[in-house]
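According to Swiss-Prot, the protein carries these features:
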BINDING   10-17, 57-61, 115-118  GTP binding site
MUTAGEN   GLY12 to Val  In a cwn-1 mutant background results in ALM polarity defects
MUTAGEN   GLN61 to Leu  May lock enzyme in its GTP-bound active state. Defect in distal tip cell (DTC) migration. Partially rescues the axon guidance defects of AIY interneurons in kpc-1 (gk8) and chin-1 (ns399) double mutants
Amino acid sequence: MQTIKCVVVGDGAVGKTCLLISYTTNKFPSEYVPTVFDNYAVTVMIGGEPYTLGLFDTAGQEDYDRLRPLSYPQTDVFLVCFSVVAPASFENVREKWVPEISHHCSKTPFLLVGTQVDLRDDPGMLEKLAKNKQKPVSTDVGEKLAKELKAVKYVECSALTQKGLKNVFDEAILAALDPPQQEKKKKCNIL
């Protein structure tokens, strides 16, 4: 059975672990516990063939900047995550996450993933953002950044409601199996 390695990166507390747990178990975790490193595996059928989708969760916190890239070798696709209600996490996509994965894995495709979309219209969240003269990141703005950074695609989801959740992983699988404008199956190698 062929394995697809998918590594999830992004700032701490943007919902990377919730995304993975909600997708793999259909349950939303009740408390926040920062991740050091975790992995999950699910079997998916693609064109009648079974594949193992290996999902690698990483720590977003700066303390792990030197440790995190150790999970990058042989990656088939990255999910670069930010919270649509945390504008700083969106800025870090350009400032930190895409440069980091591009440095270690320049040929590996990635998707830009906007998380926590259920909070985009939440009155309490909108009020909190407004106090800081901020607003949620719109779909258009996410798509524009994805195009600028040459992501395969921009996708959004809510791990809480599962809206768009399956689509994130379907698109990741497609990107891994058919990387656009590149030779097939360029994997990340760290020398």
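Cβ atoms here come from the backbone N, Cα and C positions, even for glycine.
At each noted site, the model still has the original residue.
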Counting Cβ neighbours within 10 Å across all chains shown, tell me which of the recorded positions GLY10, GLY12 comes out on top.
GLY10
Looking only at DSSP and grouping its letters into three states, which state does THR58 (GTP binding site) belong to?
strand
Considering Cα atoms only, can you say which of THR58, GLN61, VAL117 is the nearest neighbour of GLY12 (mutagenesis position) among these recorded positions?
GLN61
Please identify, from the recorded positions THR58, GLN61, the residue with the sparsest Cβ neighbourhood, meaning fewest other Cβ atoms within 10 angstroms.
GLN61
Quick one: of ALA13, VAL117, which of the binding-site residues has the smallest count of other CB atoms within 10 A?
ALA13
Close in space, distant in sequence - LYS16 (GTP binding site), Cβ under 8 Å, 6 or more apart:
VAL8, VAL9, GLY10, THR35, ASP57, THR58, GLY60, LEU79, CYS81, THR115
